[in-house]
Amino acid sequence: MPSSGPGDTSSSSLEREDDRKEGEEQEENRGKEERQEPSATARKVGRPGRKRKHPPVESSDTPKDPAVTTKSQPMAQDSGPSDLLPNGDLEKRSEPQPEEGSPAAGQKGGAPAEGEGTETPPEASRAVENGCCVTKEGRGASAGEGKEQKQTNIESMKMEGSRGRLRGGLGWESSLRQRPMPRLTFQAGDPYYISKRKRDEWLARWKREAEKKAKVIAVMNAVEENQASGESQKVEEASPPAVQQPTDPASPTVATTPEPVGGDAGDKNATKAADDEPEYEDGRGFGIGELVWGKLRGFSWWPGRIVSWWMTGRSRAAEGTRWVMWFGDGKFSVVCVEKLMPLSSFCSAFHQATYNKQPMYRKAIYEVLQVASSRAGKLFPACHDSDESDSGKAVEVQNKQMIEWALGGFQPSGPKGLEPPEEEKNPYKEVYTDMWVEPEAAAYAPPPPAKKPRKSTTEKPKVKEIIDERTRERLVYEVRQKCRNIEDICISCGSLNVTLEHPLFIGGMCQNCKNCFLECAYQYDDDGYQSYCTICCGGREVLMCGNNNCCRCFCVECVDLLVGPGAAQAAIKEDPWNCYMCGHKGTYGLLRRREDWPSRLQMFFANNHDQEFDPPKVYPPVPAEKRKPIRVLSLFDGIATGLLVLKDLGIQVDRYIASEVCEDSITVGMVRHQGKIMYVGDVRSVTQKHIQEWGPFDLVIGGSPCNDLSIVNPARKGLYEGTGRLFFEFYRLLHDARPKEGDDRPFFWLFENVVAMGVSDKRDISRFLESNPVMIDAKEVSAAHRARYFWGNLPGMNRPLASTVNDKLELQECLEHGRIAKFSKVRTITTRSNSIKQGKDQHFPVFMNEKEDILWCTEMERVFGFPVHYTDVSNMSRLARQRLLGRSWSVPVIRHLFAPLKEYFACV
């Protein structure tokens, strides 16, 4: 070991002078190289590798150090716990592997061989972060190693100076200021449709996984506490704290140890650190279970509840943000604390205009105040009405009382009474809102209980049972074991609250699934198939029938559950696959088709009496000698289908007043009926004075536009906005045209609209018209599917639909000579050009000259029952004529409805 005495002073001075000169020469060479190649960058010796957008280029005078590796390679084992690591990275301390062909390739641990002074010593492999070389502490260096140590310091200073000049040249990743990780926020709403049953199953599964993980962690903690060895204590003391990126909501918490540990132990430590870290401990309030107001762009302040990331099934929220479950729809969002307010700020956050306009907002307010009143112990007595149809008013009254209580400051307990109980602060606890009964759908279920002690009511425990357990799978298993009757369960969702039989298959159906079936049974996508499953009116993956004349779909979940495991995969492999409605067999596992399903389906829609009304007034037939010509008021007349049918039936028409705004429709009516129609323009401009002047009327007919009512339209505005409001114009003029009291002359009316409308809109229309609709599908009397609702007081509207000899029931009967139909019936023809295409493969319905072809306009007119060339006026294009037909009525259906009028009015 060389001495460090005074005798070596002169030699040391000479060596330092040589080192200084050598360093200056290298610095000049480096400056020349940088001026010649400004894009080349020097790589630091001993710096742990990290990913960059541009790979660094090593300079010629920089020795290759075996300790310099990529991010995935371990650091030198000599590095102590004080060495800096890239933020959020976990580097295992193990022996580095030298590169093949390097001078140190044969040395263990990368140590340089004797006599090789150009190699970087192990001390040079210390961690360098942000341009600073961090030296080790607690290690003594002998005087004999002074030269190597000084040389290393000089090299580090050179590299530091070079980095100072090139700051930012390597991109954001190499500069002092790091580019923040993008924050991924989850706004309200899911990227795809998720049924309520599927979401509940996911929540239950996440809960079970969370509880299982918590048990494993508890066992691991108990085992670690029993192992009180000194080595484990050293490991725990030497472990640096876990670091988490504050800008990344999904960055995991990692734990590091100074020495390599076994794989199992590493997994234990990582799992424990990730799961045991408390949530929302940033000192900014809003803990788990608290009721809050949250603000998202485009929405009013919306009530929600702070929940754990476990419940969302996604990643942890970043510091300063919270996971919020919104009341009303039960969806999740990450919201920063600056956009949150406590529920006690009800006066400033509650928005009365949104409450009056949006049913979902009313539902959310109801649910959050139910929870708040339960926590505060505030009792709001439920209103009990003898008529179940008035339960919507009871809900409104109760909601109004709760809002007044909230606006008054949640007295007497105040904001203190809104704090969550201890059991709701558990991050693994799932929260479910009380059942909401919409005012327009209140007759479907009784109003919810007002406070917790009333859990003995019949409705709430059943809802809890459906939510908390995979009831459908369990009940189907019991049916297979002959322990339960399938008619006693809802085969659509698994509910035990069966109110009627499923119209297509053996099994029951609950009220909620009935509402879904009424909305979705006749809702079709652009490919002509049903939008949702025939059984459950849901499903994300559906199997489409291969029969060209069938348009039904079945979801994979229902098929595997009711038919048998693996049945869906077998159906996918079968090509073409005939569904369970058009297959030859009637029984497929537990799925048994009803033999009388056509009549049951018709009665399902015809007897859909959610509201009971007085039967319409029945007029006795008028003696033949006293019959007079009919006077008609036609609103939204279209192409005068009503007048055409009356003429076909031979009924004399005295006056036909029509309200229409489409110029093409008016042209068709004027030309085809020789000016016998009196057009009066926009329906909104017709007043009561006009009705008295043009009347009296014997028949009022109309069908308002369905664009904003059909649930097929994702941008629909409903009954009270857009074109949906035109229904109230029909109601207004119908009221003005009714005979006055004491006038017993026969008076009839008819209103038509689409079947695929929301249940609430249908109920509102029925409430105003004081009549329940009948559903009639034109496929029974024509070559096209066209299901429509009809409200009215025409005699015999509920009678079976029967075709006549002149009705063209097959598409082939409607085609011109030389053209072959590929389908027996076509899907509903709308104003859109692609509605002509049929099937999942979007085939044209006609085959001509060995090619597929569309329907000609004359053929579409035959499909609707119009005379040939009925719309061929004023050089209208094919698409314009299709738009007129797509908005019109089916002539055979209107003939079926108008036929009884021959007993009341004069005929030719």
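Glycine is treated like the rest: Cβ placed from N, Cα and C.
Since we're looking at a predicted model, the values are computed, not measured.
Residues or ranges marked as domain 'PWWP' in Swiss-Prot (evidence: sequence analysis): 288-346.
Counting every protein chain shown, the number of other Cβ atoms lying within 10 Å of the Cβ of TRP326 (mutagenesis position) is 23. One mutagenesis experiment named in Swiss-Prot is TRP326 to Arg, and its note says The protein is stably expressed.
The feature domain 'SAM-dependent MTase C5-type' is assigned by Swiss-Prot to 630-908, with sequence analysis given as support.
Per Swiss-Prot, the feature S-adenosyl-L-methionine binding site maps to ASP637, GLY638, ILE639, ALA640, THR641, GLU660, ASP682, VAL683, ARG684, ARG887, SER888, TRP889. Within 10 Å of the Cβ of ARG684 (S-adenosyl-L-methionine binding site) there are 12 other Cβ atoms, across all protein chains.
For the recorded site, GLU660 (mutagenesis position), the DSSP three-state label reads coil. According to Swiss-Prot, the experimentally introduced change GLU660 to Ala is described as follows: Reduces activity about 15-fold. Loss of substrate binding.
For ASP682 (mutagenesis position), the same-chain residues that are 6 or more apart in sequence and have a Cβ closer than 8 Å to its Cβ are SER659, VAL661. Mutagenesis annotation in Swiss-Prot: ASP682 to Ala, described as Strongly reduces substrate binding. No effect on activity; the structure shown retains the original residue.
According to Swiss-Prot, the active site annotation covers CYS706. In the three-state DSSP scheme, CYS706 (active site) falls into the coil class. Contacts of CYS706 (active site) defined by a Cβ separation under 8 A and a same-chain sequence distance of 6+ are given as ASN753, VAL754, MET757, in order along the sequence.
Every protein chain considered, the tally of other Cβ atoms within 10 Å of the Cβ of LYS717 (mutagenesis position) stands at 14. Under its mutagenesis annotations, Swiss-Prot gives LYS717 to Ala the following note: Reduces activity about 3-fold.
Among the mutagenesis entries in Swiss-Prot is PHE728 to Ala, noted as: Loss of activity due to the incapacity to bind the regulatory subunit DNMT3L. Reduced to three states, the DSSP call for PHE728 (mutagenesis position) is helix. Non-local contacts of PHE728 (mutagenesis position) by the CB criterion (under 8 A, 6+ apart in sequence, same chain) comprise PHE768.
All protein chains included, ASN753 (mutagenesis position) registers 24 other Cβ atoms within 10 Å of its own Cβ. ASN753 (mutagenesis position) falls within a strand when secondary structure is assigned with DSSP. Experimental mutagenesis at this site is recorded by Swiss-Prot as ASN753 to Ala, annotated: Reduces activity about 10-fold.
DSSP gives ARG827 (mutagenesis position) a coil state; it is part of no helix or strand. Every protein chain shown contributes to the tally, and the Cβ of ARG827 (mutagenesis position) ends up with 22 other Cβ atoms within 10 Å. Under the heading of mutagenesis, Swiss-Prot lists ARG827 to Ala and annotates it as follows: Reduces activity about 2-fold. Reduces DNA-binding capacity.
For the mutagenesis of ARG832 to Ala, Swiss-Prot gives this note: Reduces DNA-binding capacity. No effect on activity. The structure shown keeps the original residue. Long-range neighbours of ARG832 (mutagenesis position) (same chain, six or more residues apart, CB within less than 8 Å of its CB): GLY886. For the recorded site, ARG832 (mutagenesis position), the DSSP three-state label reads coil.
ARG881 (mutagenesis position): 23 other CB atoms within 10 A of its CB, across all protein chains. In Swiss-Prot, a published mutagenesis experiment is listed as ARG881 to Ala, annotated Loss of activity. Strongly reduces substrate binding.
Of all Cβ atoms in the shown protein chains, 20 besides its own fall within 10 Å of the Cβ of ARG883 (mutagenesis position). According to Swiss-Prot, the mutagenesis experiment ARG883 to Ala carries this note: Reduces activity about 3-fold. Reduces DNA-binding capacity.
THR641 (S-adenosyl-L-methionine binding site) and GLU660 (mutagenesis position) have their C-alpha atoms 13 Å apart, to the nearest angstrom. If you take the C-beta of SER888 (S-adenosyl-L-methionine binding site) and look for same-chain residues 6 or more apart in sequence within under 8 angstroms, you find GLY638, ILE639, THR641, PHE864, PHE866. Taking the Cβ of GLU660 (mutagenesis position) as centre and 10 Å as the limit, one finds 23 other Cβ atoms among all the protein chains shown.
Residues of the domain 'PWWP' (288-346) grouped by DSSP class, helix first, strand second and coil last, total 8 helix, 24 strand, 27 coil. Cα separation, ASP637 (S-adenosyl-L-methionine binding site) to GLU660 (mutagenesis position), rounded: 6 Å. If you measure from the Cα atom of LYS717 (mutagenesis position) to that of ARG684 (S-adenosyl-L-methionine binding site), you get 19 Å.
With the fewest other C-beta atoms within 10 Å around its C-beta, THR641 stands out among the binding-site residues ASP637, THR641. Cα separation, ARG881 (mutagenesis position) to ARG684 (S-adenosyl-L-methionine binding site), rounded: 26 Å. Around the Cβ of ILE639 (S-adenosyl-L-methionine binding site), the number of neighbouring Cβ atoms within 10 Å comes to 28.
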